[in-house]
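Participant: Please find one structure pasted underneath; my questions will follow.
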Amino acid sequence: MFNIRNTQPSVSMQAIAGAAAPEASPEEIVWEKIQVFFPQENYEEAQQCLAELCHPARGMLPDHISSQFARLKALTFPAWEENIQCNRDGINQFCILDAGSKEILSITLDDAGNYTVNCQGYSEAHDFIMDTEPGEECTEFAEGASGTSLRPATTVSQKAAEYDAVWSKWERDAPAGESPGRAAVVQEMRDCLNNGNPVLNVGASGLTTLPDRLPPHITTLVIPDNNLTSLPELPEGLRELEVSGNLQLTSLPSLPQGLQKLWAYNNWLASLPTLPPGLGDLAVSNNQLTSLPEMPPALRELRVSGNNLTSLPALPSGLQKLWAYNNRLTSLPEMSPGLQELDVSHNQLTRLPQSLTGLSSAARVYLDGNPLSVRTLQALRDIIGHSGIRIHFDMAGPSVPREARALHLAVADWLTSAREGEAAQADRWQAFGLEDNAAAFSLVLDRLRETENFKKDAGFKAQISSWLTQLAEDAALRAKTFAMATEATSTCEDRVTHALHQMNNVQLVHNAEKGEYDNNLQGLVSTGREMFRLATLEQIAREKAGTLALVDDVEVYLAFQNKLKESLELTSVTSEMRFFDVSGVTVSDLQAAELQVKTAENSGFSKWILQWGPLHSVLERKVPERFNALREKQISDYEDTYRKLYDEVLKSSGLVDDTDAERTIGVSAMDSAKKEFLDGLRALVDEVLGSYLTARWRLN
């Protein structure tokens, strides 16, 4: 049986590849880029999938890794499924592409058990290890928390037949259609019992029940995505229980006193049993809970989002993370100074506890989507001052349900009237109204009519009309846009405006990739320049938001985009916003940002565009022989560099057969080959694009 363990490389990856660990974790970096791919109700599960994939826990099986990636893909809107790529170039190779089709995460699991996570130039390595040699009989069960054997092998021998009888009967009693799943689980339990593996993962096997007796020695039990209505008595030595995606599971049995981790999200739980005193990690999001039991003193992480809670119990002093968004909370209990992350967005909070101001400077607080007044927020800003606490909010206020109009009616308000004898342009949108997320897009169109742009910009209606015309002709772009609309129906005008900007950006990239600029290279470069400017502005906005104690990220981003629209020639950006005054962005910030973007573009755009996916697509169509020759050379360069590093680094250091060192030089060889590819591409791009790449801005 394979397990995963974290490893310390014998040769430092940073020393060979020159990579430094990012300030944010890989899953945080990736989530920021792909959040728009998912419906909001799937946010937490998608984030948990990412965390497990980036930091696999001991005991996770290769099949479970593959299923987690497939699950992540299934959680997206259909239009973004292709950005989550499974089994790419091999059996166990995966990657995630951002909205611009740029790779932001890759995960490789090879036959030797090497598990590598690559994210934005940083790599993290893990190993699969064999707990017992093939054919070797395990002489004792897994160690308990104290390091002692929970049960000797002689007891196993005496009890094995008894357990097998229970499991065999359970397998024979399977209802129609459930026999294959039960057979697989019985085999897994037998292997678990015979080999002493402490981890039992029953997988998504379509189970309606589990046998009355489980392997007694297990310390980790994983039961994902089945049809269970109840659980049997749990083994006394259980330390971790993960039971998720069982939508008929309404309650849990008594929990073992030594349980340290309980993940029971995406079920139908109406209540929780008494929690063990040593429980440190509790995740019960997306259930039907209306109240919580007393919290154990050892609790460090609490996730209760997506329930029907109106209040929370007293929180333990050691709590570090609390996620309780998407509930009905009207108040919060006192907060411990050690709390590092608090997310209570999308509740009904009208006031906040005084203890919130006593959190450490490293704390992050999310209050988005609560009916907090501007006066309350301003008072909070004055209180926290320069404490370093970062509080995120938005100007949306409480969510008010709003019924979507038929899509063709919402579209008709933006299109010009048909001439006599012509069919109304909006008529063809009746069929589009049956497509996924069409109702959300209808709401977006109606929300846009309430924005400052609609009220003050005479050309805004014509811009939207032109956009709708292309959407009507392009099913692929329409699907992506409709999917993005589900996150754009906020009651905050500026959030809808920001979402429109994101949709416009996707439109620009989509047009470039499908060939619109194959015969208009100047237009291709202009689109690339706009993407570069927006990316640079986003980084500037992120840095500015990081300096603000009370921050609405969207207002900060939108402030830079709107106010610099003309000076930076941003065609995808609108000219108006409502809440600039609460953004925290000053005139001097805007002046500095304009200069920073123009300077960066003059010096760095010609290098940046070499890695831009739409440019590669154009070159592959216009000069396929030369472009593909560069790709083939990249593969050859990788192989040559790997062999050279193997001889010069591994052999000379005595590290032959060291899998961590081999993986490290592999990353280094890949980076070297990519650099050679880009160097070769530069000459081709200079030849094809010519003067279009000269410095755009004249600076004093």
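A Cβ is built for glycine as well, from the same backbone N, Cα and C atoms used for every other residue.
Keep in mind the model shows the original residues, not the substituted ones.
Okay, so Swiss-Prot annotates it like this:
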- Tyr325 to Ala: Abolishes interaction with host PKN1 and PKN1-mediated release from the autoinhibited state (MUTAGEN)
- Asp343 to Ala: Abolishes interaction with host PKN1 and PKN1-mediated release from the autoinhibited state (MUTAGEN)
- Tyr366 to Ala: Abolishes interaction with host PKN1 and PKN1-mediated release from the autoinhibited state (MUTAGEN)
- Asp368 to Ala: Decreases interaction with host PKN1 (MUTAGEN)
- 406-700: domain 'NEL' (DOMAIN)
- Cys492 to Ala: Abolishes ubiquitination and subsequent proteasomal degradation of host PKN1 (MUTAGEN)
- Cys492: active site, glycyl thioester intermediate (ACT_SITE)
Participant: On the three-state reduction of DSSP, what should I expect for Tyr366 (mutagenesis position)?
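Facilitator: Assignment for Tyr366 (mutagenesis position) reads strand.
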Participant: Round to the nearest Å and give the CA-to-CA distance linking Asp343 (mutagenesis position) with Asp368 (mutagenesis position).
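Facilitator: Counting only the Cα atoms, the answer is 9 Å.
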Participant: Whole-number Å only: compute the distance from the Cα of Tyr325 (mutagenesis position) to the Cα of Tyr366 (mutagenesis position).
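Facilitator: Approximately 9 Å lies between the Cα of Tyr325 (mutagenesis position) and that of Tyr366 (mutagenesis position).
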Participant: Which chain-mates of Tyr366 (mutagenesis position) that are at least 6 residues away have a CB under 8 A from its CB, listed by sequence?
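Facilitator: Set apart from Tyr366 (mutagenesis position) by at least 6 residues yet with Cβ under 8 Å, we have Tyr325, Leu342, Asp343, Val344, Ser345, Ile391, His392.
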Participant: Determine, from DSSP, whether Tyr325 (mutagenesis position) sits in helix, strand or coil.
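Facilitator: Where Tyr325 (mutagenesis position) sits, the three-state DSSP reduction gives coil.
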Participant: Ranked by the number of other Cβ atoms within 10 Å of their own Cβ, which of the mutagenesis positions Tyr325, Asp343, Asp368 ranks first?
Facilitator: Tyr325
Participant: On average, what pLDDT score does this prediction assign to the domain 'NEL' (406-700)?
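Facilitator: Averaged over the domain 'NEL' (406-700), per-residue pLDDT gives 86.
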